[in-house]
Amino acid sequence: MKLPARVFFTLGSRLPCGLAPRRFFSYGTKILYQNTEALQSKFFSPLQKAMLPPNSFQGKVAFITGGGTGLGKGMTTLLSSLGAQCVIASRKMDVLKATAEQISSQTGNKVHAIQCDVRDPDMVQNTVSELIKVAGHPNIVINNAAGNFISPTERLSPNAWKTITDIVLNGTAFVTLEIGKQLIKAQKGAAFLSITTIYAETGSGFVVPSASAKAGVEAMSKSLAAEWGKYGMRFNVIQPGPIKTKGAFSRLDPTGTFEKEMIGRIPCGRLGTVEELANLAAFLCSDYASWINGAVIKFDGGEEVLISGEFNDLRKVTKEQWDTIEELIRKTKGS
């Protein structure tokens with residue numbers, strides 16, 4: 001193979017979503033670059049069935065915030081199908097009632113609905129009292145209530161910042177502390193699970209209030225895992241990557257522009273599913289995971305490790321291009 005006099009390696013910084021991919025190798029006027037489709041997804045087909053045995057949560061009480069839609073609805077559906085008595089909470093009572101009736105009919109187990117704005121500590125206190133009254137002390141607590149939207153940070157008002165942090169951080173704290181105190185009084189344990197995001201750890205522009213608040217949720221969960229284990233309570237976190245739900249995508253990708261970009265940076269080649277997340281959540285809240293405490297589980301198809309590695313975009317280089325590169329490297333050895 002005839003080689004050019006020079007090859008320029010231009011490993012630049014990542015371009016914003018929606019822009020043309022950067023050039024990796026310049027071969028004269030020809031760009032050595034390979035577009036890749038997410039064909040690898042065929043190796044990672046999602047399973048839709050329940051992972052745990054039937055009746056794994058028989059006799060258990062589960063409390064799920066944000067349980068009326070999306071991920072919360074998916075987790076509630078699975079827990080109820082496995083025998084749990086579920087209580088769901090959110091601000092929209094009409095949505096909650098419809099979800100509770102649908103899941104109850106589907107699984108044959110009663111699902112209770114309680115209206116609650118987690119930003120209001122008095123309302124949270126009343127909700128927990130009603131929860132205990134209708135179902136008993138919870139064995140499972142899933143903090144799933146969330147709020148988020150994309151915006152340049154310099155455009156955020158104090159109220160916009162407060163709205164997100166009040167729901168995500170303060171709301172999770174109010175629910176966790178109120179239920180925790182009641183469990184301590186009753187000398188009962190429970191498994192707590194919080195749903196955050198991978199950028200709670202890495203940080204991310206344009207969702208700064210959410211990233212900050214969810215990082216706080218993770219710190220709180222790990223701290224309570226250390227402090228309240230003596231009371232029989234476990235605290236774990238799931239960091240989901242992109243999972244297509246109507247609510248989240250309507251705010252974070254309203255035009256559908258970025259979905260292909262998202263898939264392109266996931267090694268498994270597809271978005272996650274609600275059912276997969278529900279299976280992971282159910283496992284972490286089950287007795288099968290009784291020795292898992294203080295864990296933060298990434299659930300992102302490998303997205304974070306791909307975008308974090310400086311040279312991971314070399315996956316787009318073809319075998320023929322690698323042959324060229326290898327020959328060039330051999331020629332320059334010792335120079």
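Indices start at 1 and increase along the chain as displayed.
Glycine is no exception: its Cβ is also placed from the backbone N, Cα and C atoms.
Although substitutions are noted, the structure shown does not include any of them.
Lifted from Swiss-Prot, the feature list:
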- Gly66, Gly67, Gly68, Thr69, Gly70, Leu71, Arg91, Asp117, Lys214, Pro240, Gly241, Pro242, Ile243: NADP(+) binding site (BINDING)
- Arg91, Arg119, Phe149, Ser157, Arg251: substrate binding site (BINDING)
- Asn148 to Ala: Reduces enzyme activity by 97% (MUTAGEN)
- Tyr199 to Ala: Reduces enzyme activity by 99%. Strongly reduced affinity for substrate and for NADP (MUTAGEN)
- Tyr199: active site, proton acceptor (ACT_SITE)
- Ser210 to Ala: Reduces enzyme activity by over 99% (MUTAGEN)
- Lys214 to Ala: Reduces enzyme activity by over 99% (MUTAGEN)
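Taking the features listed in Swiss-Prot, we show where each one sits on the structure.
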residue	record	contacts (Cβ under 8 Å, 6+ apart)
Gly66	NADP(+) binding site	Gly72, Ala89, Ser90, Asn144, Ala145, Ala146
Gly68	NADP(+) binding site	Ile88, Ser90, Lys92, Val95, Leu96, Ala98, Thr99, Ala113
Arg91	NADP(+) binding site	Gln115, Cys116, Asp117
Ser157	substrate binding site	none
Tyr199	mutagenesis position	Val207, Ser210, Ala211, Lys214
Ile243	NADP(+) binding site	Leu71, Leu271, Gly272, Thr273, Val274, Leu277
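For the mutagenesis positions shown (Asn148, Ser210), fewest C-beta neighbours within 10 angstroms: Asn148. Listed in sequence order, the residues of the same chain lying 6 or more apart from Gly241 (NADP(+) binding site) and placing their CB within less than 8 Å of its CB are Thr197, Ile198, Ile266, Leu271, Gly272, Lys298, Phe299, Asp300, Gly301, Glu303, Glu304.
Farthest C-alpha pair in the NADP(+)-binding residues Gly66, Gly67, Gly68, Thr69, Gly70, Leu71, Arg91, Asp117, Lys214, Pro240, Gly241, Pro242, Ile243: 26 Å apart. It is 14 Å from the Cα atom of Asn148 (mutagenesis position) to that of Gly70 (NADP(+) binding site). Other Cβ atoms within 10 Å of the Cβ of Phe149 (substrate binding site), summed over all protein chains shown, number 16.
Each of the recorded positions Arg119, Lys214 was scored by the number of other CB atoms within 10 A of its CB, and the lowest score belongs to Arg119.
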